[in-house]
Amino acid sequence: MKSENVSKKKSILEWAKAIVIAVVLALLIRNFIFAPYVVDGDSMYPTLHNRERVFVNMTVKYIGEFDRGDIVVLNGDDVHYVKRIIGLPGDTVEMKNDQLYINGKKVDEPYLAANKKRAKQDGFDHLTDDFGPVKVPDNKYFVMGDNRRNSMDSRNGLGLFTKKQIAGTSKFVFYPFNEMRKTN
């Protein structure tokens, strides 16, 4: 009887140890490797839709660099924003006649094709209002939403973001399940 109790206690301890290890690993993964986020709003439409869930790669924040064109989750004061990095530290960003210029060079934005077409159908002669040039300071990033007519971003209220304020890069949509896809 005594050996049966010892065996049960040993089994319970083994299970408890396995559960603790699993919880610690889950917390480490969630806080330092990748995390789920909910897209709130239409500022990235049609690339991302309102209420979609994305996985965010957080490792780039610690062991890499962000690239122009990355879709990122930003930590705001009370909310998270999902935007696209347009300008890197040291860049000069300008929009003229619906054409993006970085450091004086034209930049192609193929992800805006559907929105540009829709803007013209809606009677607008351009998708993105002219702005700039804006010099992006060191340690800051200039971001914009893909739905330029319906996005608060670095142009109009959110300002520039530091690397510390960027949670990570969105790599794919995982929900709704029937619309899983890469985001970049």
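Cβ atoms are placed via backbone N, Cα and C, with glycine included.
Secondary structure from DSSP puts D42 (mutagenesis position) in coil. The Cβ neighbour count for D42 (mutagenesis position), using a 10 Å radius and every protein chain shown, is 15. For the mutagenesis experiment D42 to S, the note given by Swiss-Prot reads: No effect.
Taking all protein chains in view, 23 other C-beta atoms sit within 10 angstroms of the C-beta of S43 (mutagenesis position). Looking at Swiss-Prot, you'll find the mutagenesis S43 to C or T noted as follows: Reduced activity.
According to Swiss-Prot, the mutagenesis experiment S43 to A or V carries the following note: Loss of activity.
Sequence annotations record features per position, and here Swiss-Prot assigns active site to S43 (among others).
According to Swiss-Prot, the mutagenesis experiment P46 to A carries this note: Slightly reduced activity. Residues near P46 (mutagenesis position) in space but far in sequence (CB under 8 A, at least 6 apart, same chain), listed by position: A114, N115, D146, N147.
Under its mutagenesis entries, Swiss-Prot includes T47 to A with the note: No effect. Sequence-distant neighbours of T47 (mutagenesis position) (same chain, 6+ apart, CB under 8 A from its CB) are I71, R84, Y111, D146, T183. Under DSSP, T47 (mutagenesis position) is assigned to coil, being neither helix nor strand in the three-state scheme.
Looking at Swiss-Prot, you'll find the mutagenesis G69 to A noted as follows: Slightly reduced activity. Within 10 Å of the C-beta atom of G69 (mutagenesis position) sit 13 other C-beta atoms, taking all shown protein chains into account.
In the structure as shown, the Cβ atom of V72 (mutagenesis position) sits within 10 Å of 23 other Cβ atoms. One mutagenesis experiment catalogued in Swiss-Prot, V72 to A, is accompanied by this note: No effect.
Here the residue is the original one, but Swiss-Prot notes a mutagenesis experiment at this spot, K83 to A, H or R: Loss of activity. K83 (mutagenesis position) has a Cβ environment of 26 other Cβ atoms inside 10 Å. DSSP assigns K83 (mutagenesis position) to a strand.
Annotation comment: Swiss-Prot describes K83 (among others) as active site.
Cβ neighbours within 10 Å of R84 (mutagenesis position), excluding its own Cβ and spanning all shown chains: 25. Looking at Swiss-Prot, you'll find the mutagenesis R84 to H noted as follows: Strongly reduced activity.
Using a 10 Å radius centred on the Cβ of G145 (mutagenesis position) and all shown protein chains, the other Cβ atoms total 26. For G145 to A, Swiss-Prot lists a mutagenesis experiment annotated as follows: Strongly reduced activity.
The note that Swiss-Prot attaches to the published mutagenesis D146 to A or N is: Strongly reduced activity.
Residue density at D146 (mutagenesis position): 23 other Cβ atoms are found within 10 A of its Cβ, drawing on all protein chains shown. Closest to G69 (mutagenesis position) by Cα-Cα distance, out of the mutagenesis positions D42, S43, K83, is K83.
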